[in-house]
Amino acid sequence: MGPRRRSRKPEAPRRRSPSPTPTPGPSRRGPSLGASSHQHSRRRQGWLKEIRKLQKSTHLLIRKLPFSRLAREICVKFTRGVDFNWQAQALLALQEAAEAFLVHLFEDAYLLTLHAGRVTLFPKDVQLARRIRGLEEGLG
């Protein structure tokens with residue numbers, strides 16, 4: 001058996017001398033406030049990076065084959081079943097125009113979102129943007 005511990009008599013609590021520079025110890029409550037905000041900003045930077053990357057790019061965002069099928073389907077619908085042959089350059093020009101229209105529409109709708117004091121884009125913002133644009137701007 002090891003040495004026995006002596007029982008101590010109750011004493012007055014000892015006073016600790018104040019240390020000149022407190023050293024931060026490990027926290028038992030979880031990560032500190034700074035660490036959680038760092039993780040939050042790192043998570044937020046992911047979608048911000050994606051937005052900035054897409055804003056800098058000039059490539060088409062809608063895939064060519066699904067857009068081509070949609071354009072042909074709409075053409076067949078409005079020509080009463082007559083199927084036209086499409087040149088690749090014609091489909092590409094149509095896709096460029098469609099994407100430019102959508103980008104401009106969403107830019108206007110997001111400005112309306114900010115004007116309303118929100119961050120989330122709602123369908124009513126897109127509807128109001130189309131209504132403000134009128135027939136000349138492609139309301140249709």
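Numbers run from 1 along the shown chain.
Each Cβ is built from the backbone N, Cα and C atoms, and glycine gets one as well.
Keep in mind the model is a prediction, meaning the values are calculated, not measured.
Quoted from Swiss-Prot, the note attached to the mutagenesis of Ser7 to Ala states: Induces a delay at the terminal stage of cytokinesis and chromosome misalignment during mitosis due to a defect in kinetochore attachment to microtubules. Looking at Swiss-Prot, you'll find the mutagenesis Ser17 to Ala noted as follows: Impaired mitotic chromosome congression and chromosome segregation; when associated with A-19. Quoting Swiss-Prot on the mutagenesis of Ser19 to Ala: Impaired mitotic chromosome congression and chromosome segregation; when associated with A-17. Here Swiss-Prot describes Ser68 to Ala as a published mutagenesis experiment; the accompanying note says: No effect on interaction with HJURP. Impairs localization at centromeres. Annotation of the published mutagenesis Ser68 to Glu or Gln in Swiss-Prot: Impairs interaction with HJURP, association with chromatin and localization at centromeres; the original residue is retained in the structure shown. The annotation that Swiss-Prot gives for the mutagenesis experiment His104 to Gly reads: Reduces location at centromeres. Abolishes location at centromeres; when associated with C-112. While the structure shown retains the original residue, Swiss-Prot records the mutagenesis experiment Leu112 to Cys with this note: No effect on location at centromeres. Abolishes location at centromeres; when associated with G-104.
Note: Ser68 (mutagenesis position) has non-local neighbours Trp86, Leu91, i.e. same-chain residues 6+ apart with C-beta under 8 A of its own C-beta. Taking the mutagenesis positions His104, Leu112 in turn, the residue surrounded by the fewest other Cβ atoms inside 10 Å of its Cβ turns out to be His104.
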